[in-house]
Amino acid sequence: MNIFEMLRIDERLRLKIYKDTEGYYTIGIGHLLTKSPSLNAAKSELDKAIGRNCNGVITKDEAEKLFNQDVDAAVRGILRNAKLKPVYDSLDAVRRCALINMVFQMGETGVAGFTNSLRMLQQKRWDEAAVNLAKSIWYNQTPNRAKRVITTFRTGTWDAYKNL
């Protein structure tokens, strides 16, 4: 298991524009196109991102390219963020993937707002961090994914992603 496999489970591949859990137009493996309510705006963003007229549909290869760019952007966001980088640096490889997963979903600014949980993670207080993360709006909005990510933080294993 790695971050790419983890996110493929949590995001799934969709080759046609869809609305995510927050109602935002998305495509591929969790690639946010726009927060605009306009489907035409989403199609325009997609055409720019891919470099051709897509009419709201992309190939698997195009989805993979966007996905790789998005994972790279999430990691870069963590490394440049003064609140996230020290936490990331303190984590083992599996737990780093859990943090990348959160940033992929919510953005670096969103995750940086988890001040208490981040402090607990940096201090390796896994059980307390898990309890705290489960009290979040994020947990209520995407409970299945949040449970898997939280279990990954708590255990430092891929157990939550086995057999999925």
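Cβ atoms here come from the backbone N, Cα and C positions, even for glycine.
Original residues only.
Take the CB of GLU11 (mutagenesis position) and look out to 10 A: across all protein chains shown you find 20 other CB atoms. According to DSSP, GLU11 (mutagenesis position) is assigned to a helical segment. Swiss-Prot lists GLU11 (among others) with the feature active site, proton donor/acceptor.
What Swiss-Prot lists as active site, proton donor/acceptor is ASP20 (among others), and the listing cites experimental evidence. Annotation note: ASP20 (mutagenesis position) sits in a coil segment as assigned by DSSP.
Annotation for ASN132 (mutagenesis position): same-chain Cβ neighbours under 8 Å, separated by at least 6 residues, are ASN116, SER117, MET120. According to Swiss-Prot, the substrate binding site annotation covers LEU32, PHE104, SER117, ASN132.
Experimental mutagenesis at this site is recorded by Swiss-Prot as GLU11 to Gln, annotated: Complete loss of activity.
Looking at Swiss-Prot, the entry for mutagenesis of GLU11 to Asn says: Loss of 84% of enzymatic activity.
According to Swiss-Prot, the mutagenesis experiment GLU11 to Ala, Phe, His, Met or Asn carries the annotation: Complete loss of enzymatic activity.
Taking Cβ-Cβ distances under 8 Å and a sequence separation of 6 or more, the neighbours of ASP20 (mutagenesis position) in its chain are THR26, GLY30, LEU32. One entry in Swiss-Prot concerns the mutagenesis experiment ASP20 to Cys. Its note says: Nearly no effet on specific enzymatic activity.
Other Cβ atoms within 10 Å of the Cβ of THR26 (mutagenesis position), summed over all protein chains shown, number 20. Taken residue by residue with DSSP, THR26 (mutagenesis position) is part of a strand. Record note (Swiss-Prot), mutagenesis THR26 to Glu: Complete loss of activity at neutral pH; covalently bound substrate. The unchanged residue is displayed.
GLY30 to Phe appears in Swiss-Prot as a mutagenesis experiment; the accompanying note says: Almost complete loss of enzymatic activity. The enzyme is destabilized by 1.5 kcal/mol. The local packing around GLY30 (mutagenesis position), expressed as other Cβ atoms within 10 Å of its Cβ over all shown chains, amounts to 21.
Here Swiss-Prot notes a mutagenesis experiment, GLY30 to Ala, with the remark: Almost complete loss of enzymatic activity.
SER117 to Val appears in Swiss-Prot as a mutagenesis experiment; the accompanying note says: 50-fold decrease in enzymatic activity.
Its Cβ placed at the centre, SER117 (mutagenesis position) has 25 other Cβ atoms within 10 Å. In the three-state DSSP assignment, the secondary structure recorded for SER117 (mutagenesis position) is helix. The mutagenesis experiment SER117 to Ile is recorded by Swiss-Prot, whose note states: 500-fold decrease in enzymatic activity.
Among the mutagenesis results in Swiss-Prot, SER117 to Phe has the note: 10-fold decrease in enzymatic activity. The residue drawn here is the original one.
Quoted from Swiss-Prot, the note on the mutagenesis of ASN132 to Ile is: 5-fold decrease in enzymatic activity. ASN132 (mutagenesis position) carries a helical DSSP state (H, G or I).
The mutagenesis experiment ASN132 to Met or Phe is recorded by Swiss-Prot, whose note states: 2-fold decrease in enzymatic activity.
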Indicate whether LEU32 (substrate binding site) is helix, strand or coil by DSSP. strand
Find, among the binding-site residues listed as LEU32, PHE104, the one whose Cβ has the highest number of other Cβ atoms within 10 Å in the structure shown. PHE104
Between PHE104 (substrate binding site) and GLU11 (mutagenesis position), what is the CA-CA distance rounded to a whole number of Å? 10
